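S.K.: The structure that follows is given in the form of structure tokens.
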Amino acid sequence: MQTFLKGKRVGYWLSEKKIKKLNFQAFAELCRKRGMEVVQLNLSRPIEEQGPLDVIIHKLTDVILEADQNDSQSLELVHRFQEYIDAHPETIVLDPLPAIRTLLDRSKSYELIRKIEAYMEDDRICSPPFMELTSLCGDDTMRLLEKNGLTFPFICKTRVAHGTNSHEMAIVFNQEGLNAIQPPCVVQNFINHNAVLYKVFVVGESYTVVQRPSLKNFSAGTSDRESIFFNSHNVSKPESSSVLTELDKIEGVFERPSDEVIRELSRALRQALGVSLFGIDIIINNQTGQHAVIDINAFPGYEGVSEFFTDLLNHIATVLQGQSTAMAATGDVALLRHSKLLAEPAGGLVGERTCSASPGCCGSMMGQDAPWKAEADAGGTAKLPHQRLGCNAGVSPSFQQHCVASLATKASSQ
């Protein structure tokens with residue numbers, strides 16, 4: 001790996017807080033020891049002057065959100081960043097901006113999980129029913145909740161999945177509690193899970209599962225309890241001690257998540273969006289033992305992932321090797337877009353713990369049609385088959401193309 005990486009240039013843009021939290025300077029030093037040059041990008045200057053760049057690592061979530069609020073400075077920064085990417089298709093970007101926009105929107109990311117559920121066939125995974133509330137609760141709110149499969153209690157979250165406010169949530173137990181909900185927000189069925197959350201930190205083909213405290217069990221159905229407002233970040237800290245996480249007793253099923261399920265879930269998300277650095281929050285339904293994805297995060301904190309820098313360096317090597325192989329075979333720069341979107345070339349270097357791609361997974365899927373099909377109802381509206389989320393051998397390019405077209409592109413236009 002040292003010989004291959006020598007002379008490569010990696011640019012990064014992270015907030016100062018993120019740099020300190022990750023101790024990212026240690027990663028820069030690790031890269032330099034491999035003969036790579038690491039450049040901290042200044043987006044207030046033309047990126048062209050700071051290149052050439054083989055790889056860009058970024059967390060532009062704050063900037064993207066501010067740009068979406070029409071902040072002129074942030075709009076200029078995002079435009080400058082996108083302009084450089086468009087002019088340099090050979091540069092690997094971790095991760096694509098349209099995908100980040102999708103993950104910043106809980107409604108869109110939950111819809112993506114639901115689409116993956118419709119594509120895969122496995123009873124080990126369930127997608128909690130959800131819906132978006134765009135206006136204050138009125139007479140038809142309960143009807144809409146029932147139509148979308150929501151029952152009390154349910155959890156209410158901000159639509160935006162980033163920033164301090166994104167951790168502010170509420171558990172609603174009855175119709176009266178709906179009056180305190182401030183739209184726009186996303187409501188999601190609460191699933192009892194014996195107060196254990198599994199945070200899956202993904203770096204390309206590698207992932208690490210970290211166990212965290214979570215909300216205790218609550219009785220199913222409507223009750224006269226007052227709504228509970230809480231900060232999920234505080235509840236699920238490693239050292240968290242809260243009355244909300246104190247479990248009276250373990251009820252029903254209590255087991256760890258399946259490695260096979262996590263592998264297939266992370267692979268599906270990587271190939272649907274072209275992302276490499278993300279987190280998946282998973283709970284285990286204590287009645288069925290099924291895995292439920294309750295959140296997806298872009299470039300999380302990786303707390304508890306001791307090999308994060310090694311995994312990241314290995315992933316960069318994997319992607320660059322795949323790009324080099326594609327170029328040698330075709331000589332076509334346009335295909336670099338495809339290699340970056342997949343970001344899972346066969347035979348690459350992977351992290352020490354778990355590889356979530358089988359040998360040749362991407363090459364073997366080229367040219368296949370996705371088994372996932374959309375049904376149409378009488379009115380011509382596409383309707384998803386009612387299937388559990390599962391673990392097929394791989395996700396085909398046509399499924400990837402479908403998800404990117406219907407979600408990421410839509411997100412980038414907003």
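Just so you know, glycine gets a Cβ as well, placed from its N, Cα and C.
None of the listed substitutions appears in this model.
Quantities reported herein were computed from a predicted structural model and do not represent experimental measurements.
The 1D-myo-inositol 1,3,4-trisphosphate binding site annotation in Swiss-Prot covers K18, H167, K199, N297 and rests on similarity to another entry. Feature annotation from Swiss-Prot assigns ATP binding site to R106, K157, 188-199, S214, S232, S236. Swiss-Prot lists D281, D295 with the feature Mg(2+) 1 binding site. According to Swiss-Prot, the feature Mg(2+) 2 binding site maps to D295, N297. Quoted from Swiss-Prot, the note on the mutagenesis of K18 to A is: Loss of kinase activity. The mutagenesis experiment H58 to A is recorded by Swiss-Prot, whose note states: No effect. Listed in Swiss-Prot is the mutagenesis experiment K59 to A, annotated as follows: Loss of kinase activity. For the published mutagenesis R106 to A, Swiss-Prot gives the following note: Loss of kinase activity. Per Swiss-Prot, mutagenesis G163 to A is noted as: No effect. A mutagenesis experiment is reported in Swiss-Prot for this position, Q188 to A, and the note states: No effect. Experimental mutagenesis is annotated in Swiss-Prot for N297 to D, with the remark: Induces a strong reduction in kinase activity.
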S.K.: Can you tell me how far the Cα of S232 (ATP binding site) sits from the Cα of H167 (1D-myo-inositol 1,3,4-trisphosphate binding site), in Å?
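M.R.: Answer for this pair: 5 Å between alpha carbons.
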S.K.: What is the one among the recorded positions H58, H167 whose Cβ has the most other Cβ atoms less than or equal to 10 Å away?
M.R.: H58
S.K.: Of all the binding-site residues given, D281, D295, which residue's CB has the most CB neighbours within 10 A?
M.R.: D295
S.K.: Listing them in sequence order, which of the recorded positions K59, Q188, N189, Y198, N297 have their Cα within 10 Å of that of D281 (Mg(2+) 1 binding site)?
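M.R.: Within 10 Å Cα-Cα: Y198, N297.
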S.K.: Which of the binding-site residues N189, A195, Y198, K199, D295 has its Cα nearest to the Cα of G163 (mutagenesis position)?
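M.R.: So, spelling it out, the nearest of the binding-site residues is D295.
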S.K.: Taking the Cβ of G163 (mutagenesis position) as centre, how many other Cβ atoms lie within 10 Å?
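M.R.: Other Cβ atoms within 10 Å of G163 (mutagenesis position): 13.
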S.K.: Quick one: which of these recorded positions, K18, R106, N192, have their CA within 10 A of D295 (Mg(2+) 1 binding site)?
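M.R.: Of everything listed, what lies within 10 Å of D295 (Mg(2+) 1 binding site) (Cα to Cα) is R106.
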S.K.: When you put K18 (mutagenesis position) at the centre and draw a 10 Å sphere around its Cα, which of the recorded positions K59, H167, N189, A195, Y198 have their Cα inside it?
M.R.: K59
S.K.: Return only the integer: C-alpha distance in Å from A195 (ATP binding site) to N297 (mutagenesis position).
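M.R.: Given the Cα positions, A195 (ATP binding site) is 20 Å from N297 (mutagenesis position).
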S.K.: What does DSSP call N192 (ATP binding site) in the simple three-state scheme?
M.R.: coil
S.K.: In whole Å, how far is N192 (ATP binding site) from R106 (mutagenesis position) when you measure between their Cα atoms?
M.R.: 21
